[in-house]
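Peer 1: After the structure tokens below, expect a handful of questions from me.
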Amino acid sequence: MNTSTAISFVAALVLCCLALSANALQIEPRSSWGAVSARSPSRISGAVDYVIIHHSDNPNGCSTSEQCKRMIKNIQSDHKGRRNFSDIGYNFIVAGDGKVYEGRGFGLQGSHSPNYNRKSIGIVFIGNFERSAPSAQMLQNAKDLIELAKQRGYLKDNYTLFGHRQTKATSCPGDALYNEIKTWPHWRQN
């Protein structure tokens with residue numbers, strides 16, 4: 001086997017593994033955490049340009065499905081009540097129980113980053129990530145979710161990744177998580 005063929009083979013193998021990884025991602029539906037129906041969901045047509053990463057700023061995060069579902073339900077209650085959003089603000093929630101939960105989901109406008117809501121997918125990590133980064137599993141789940149969004153046509157191949165602090169004056173998604181996402185291939189300085 002010549003060098004060119006070997007490189008092509010390795011590249012194909014890597015792409016195959018990435019595709020399998022994203023296809024293996026299980027997204028827990030809204031019904032799994034007892035979501036209340038959205039008041040007036042707004043559809044987004046076509047692929048969006050941005051992924052915005054957040055943290056929920058819960059000091060202890062969650063590690064069991066019961067804890068995570070309760071926290072997600074509380075976030076939705078806060079967003080619909082105190083903040084008067086039509087639904088939970090995020091499109092997806094990455095939780096410490098090793099799962100990804102559907103917030104608003106794909107193809108719906110979030111309420112997580114003013115000026116970017118109509119052109120982004122908002123992903124929140126449950127926990128406070130000022131001093132320590134999320135687990136390797138949480139980080140991989142977010143990467144797999146982003147890959148899945150691209151594969152399904154909800155996210156452009158040349159998307160830009162931002163931390164919430166790049167779209168609004170806030171410390172979100174925490175220094176440790178922000179420093180982590182700055183190493184991801186689509187992160188850009190704005």
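Any Cβ shown, glycine's included, is placed from N, Cα and C.
This is the original sequence, none of the listed changes applied.
Looking at Swiss-Prot, you'll find the natural variant F9 to L noted as follows: In strain: DI7, KY038 and Loua. Per Swiss-Prot, natural variant V36 to A is noted as: In strain: DI7, Loua and S30. The domain 'N-acetylmuramoyl-L-alanine amidase' feature in Swiss-Prot is assigned to 47-174. Annotation source Swiss-Prot lists Zn(2+) binding site at H54, H164, C172. Listed in Swiss-Prot is the natural variant S113 to A, annotated as follows: In strain: DI7, Loua, Monty5, Tahiti and ZW141.
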Peer 1: For the binding-site residues listed here, H54, H164, which shows the highest count of neighbouring CB atoms within 10 A?
Peer 2: H54
Peer 1: Please compute the mean pLDDT of the model over the domain 'N-acetylmuramoyl-L-alanine amidase' (47-174).
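Peer 2: When the pLDDT values over the domain 'N-acetylmuramoyl-L-alanine amidase' (47-174) are averaged, the result is 97.
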Peer 1: Give the helix, strand or coil assignment DSSP yields for S113 (variant position).
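Peer 2: In three-state terms, S113 (variant position) counts as coil.
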Peer 1: Provide, as an integer number of angstrom, the distance between the C-alpha atoms of H54 (Zn(2+) binding site) and V36 (variant position).
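Peer 2: Each residue's Cα considered, H54 (Zn(2+) binding site) and V36 (variant position) end up 22 Å apart.
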Peer 1: If I take the alpha carbons of S113 (variant position) and V36 (variant position), what is the distance between them in whole Å?
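Peer 2: V36 (variant position) has its Cα 22 Å from the Cα of S113 (variant position).
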Peer 1: Within 8 Å of the Cβ centre of H54, H164, C172, which other residues of the chain have their Cβ, at the recorded Zn(2+) site?
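Peer 2: Result: I52, I53, H55, H112, S113, V124, G163, R165, K168, T170, P173.
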Peer 1: According to DSSP, does H54 (Zn(2+) binding site) fall in a helix, a strand, or coil?
Peer 2: strand
Peer 1: Given the recorded positions V36, C172, which one has the fewest other C-beta atoms within 10 angstroms of its C-beta?
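Peer 2: Looking at the recorded positions V36, C172, the Cβ with the fewest others within 10 Å is that of V36.
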Peer 1: For H164 (Zn(2+) binding site), just give me the three-state DSSP call.
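Peer 2: Its secondary structure by DSSP: helix.
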